[in-house]
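Okay, structure first, notes after.
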Amino acid sequence: MGLNEQQNVPSQRKIIVFIVLAFIPIALFRLCFNNPFSSIKDTSLQDSAANVVITSFSSSSQEEESQESFDHIQDEPLCDYTQGNWVRDEIGPLYNGSTCGTIKDGQNCFRHGRPDSGYLYWKWKPNECDIPRFDSNRFLDLMRDKHLAFIGDSMARNQLESLLCLLSTVSSPDLVYRNGEDNKFRRWRFESHNVTVSVYWSPFLVAGLEKSGNLDHNVLHIDRVDERWGNDLERFDTVVVSVGHWFLHPAVYYESGSVLGCHSCETSNCTEVGFYDVFRKAIRTTLRAVAGSGREVILTTFSPSHFEGRPWDSLGACNMTKPYEGKVLEGLDLDMRKIEIEEYTAAAAEVRLEVLDVTAMSVLRPDGHPGPYMYADPFKNGVPERIPNDCLHWCLPGPVDTWNEIMIEMLRRWKV
């Protein structure tokens with residue numbers, strides 16, 4: 001190689017470097033604004049979202065879902081939360097008998113001296129998903145500027161008071177209305193979010209008279225709803241319905257103004273018809289009444305008691321301290337739930353309706369009732385031979401808090 005050729009090599013190298021450097025900005029520009037991988041990435045994400053099967057509940061503390069995912073969530077079935085087990089939860093409840101001021105006296109097991117606390121440290125674990133802890137801020141956001149009404153018997157009140165305790169951890173409710181014996185009609189306001197929460201005592205949902213000193217049986221008109229809540233129906237955005245146990249009492253039934261029959265009517269001159277069909281018709285009448293106007297309806301299924309065949313005043317009734325591990329639904333509990341599920345299925349096409357199916361999970365919690373601690377310090381004067389027990393309602397805090405953890409998921413899906 002001659003001297004001139006050797007001198008030309010650096011020049012050629014400079015030209016090549018210059019050309020390469022000139023093309024780098026152009027390549028970068030094309031990658032940024034015409035990236036051939038961008039469409040592949042977007043398509044992959046969209047396909048993934050389209051094929052997602054919802055297997056877990058979500059909460060505001062989890063990663064925010066995209067709008068595309070939200071749109072699809074509406075069409076996907078929820079994980080079956082009705083099948084599962086109670087597992088230990090070391091975190092415990094969000095409130096206690098001292099921090100919540102709206103607990104009915106008979107359900108404040110802590111203040112009434114219940115000595116064990118293990119019943120507080122369980123959570124419901126569905127077989128195929130997880131239920132997030134109750135998010136009070138999320139609930140209030142979902143119900144902003146809305147009116148939520150609980151309608152039914154003392155189990156509806158039990159669930160309501162659980163909800164108030166959960167919400168009061170972030171915002172104090174103001175009692176703005178109360179009426180009736182034992183404050184059976186009450187209304188609260190959460191000014192922070194303009195949320196109204198009400199409870200209406202209506203143990204049959206339909207019109208009727210409750211037994212009293214002058215009446216030894218209930219009277220039900222099963223073809224029209226109870227006006228005590230029916231007259232306020234247009235004020236409600238969301239309704240939670242919960243009844244059942246009052247239908248077991250003696251009653252005379254009317255339909256279209258005529259006597260239909262009765263249940264346990266030893267002194268009445270009418271036909272014994274039982275209560276199952278009447279319970280069904282009462283649920284049906286109610287769901288027809290609340291249909292329309294975009295109103296959201298949640299039907300809470302039958303909540304089992306745990307007297308286990310023992311008298312209500314027997315010593316040791318519902319004195320369990322742990323959940324059952326394998327008890328199955330049967331008898332009354334199974335039949336009442338079956339009726340509610342069937343009526344829910346029939347009405348779902350006409351009503352914006354969800355069923356809060358708590359029967360199976362609740363039958364596993366004999367430890368969650370007040371028992372003798374429905375009254376304060378029941379053994380302060382020793383152990384009596386007979387003592388009143390509440391094996392129906394739930395201690396607060398207690399298993400009923402789980403019902404509201406599931407309910408918030410229903411509200412979230414409605415708001416998507």
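Yeah, the Cβs are placed from backbone N, Cα and C, and that goes for glycine too.
Those substitutions? Not in this structure, it's all original residues.
Feature annotations, courtesy of Swiss-Prot:
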type     : residues  : note
ACT_SITE : S154      : active site, nucleophile
ACT_SITE : D390      : active site, proton donor
ACT_SITE : H393      : active site, proton acceptor
MUTAGEN  : P126 to S : In axy4-1; reduced xyloglucan O-acetylation. Almost abolishes xyloglucan acetyltransferase activity
MUTAGEN  : G152 to A : Almost abolishes xyloglucan acetyltransferase activity
MUTAGEN  : D367 to E : Abolishes xyloglucan acetyltransferase activity; when associated with K-368
MUTAGEN  : G368 to K : Abolishes xyloglucan acetyltransferase activity; when associated with E-367
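Known features from Swiss-Prot, placed on the structure.
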| residue | record | Cβ contacts under 8 Å, 6 or more apart |
| --- | --- | --- |
| P126 | mutagenesis position | C79, D80, Y81, T82, Q83, G84 |
| G152 | mutagenesis position | Y200, S202, P203, L205, V240, V241, S242, V243, T300 |
| S154 | active site, nucleophile | P203, H245, L392, H393 |
| D367 | mutagenesis position | G118, Y119, M320, T321, K322, P323 |
| G368 | mutagenesis position | Y119, W394, C395, G398, P399, V400 |
| D390 | active site, proton donor | G106, C318, H369, P370, G371, M374 |
The residue listed as 'active site, proton donor': secondary structure state under DSSP, collapsed to three categories: strand
Three-state secondary structure, which DSSP defines for D367 (mutagenesis position): helix
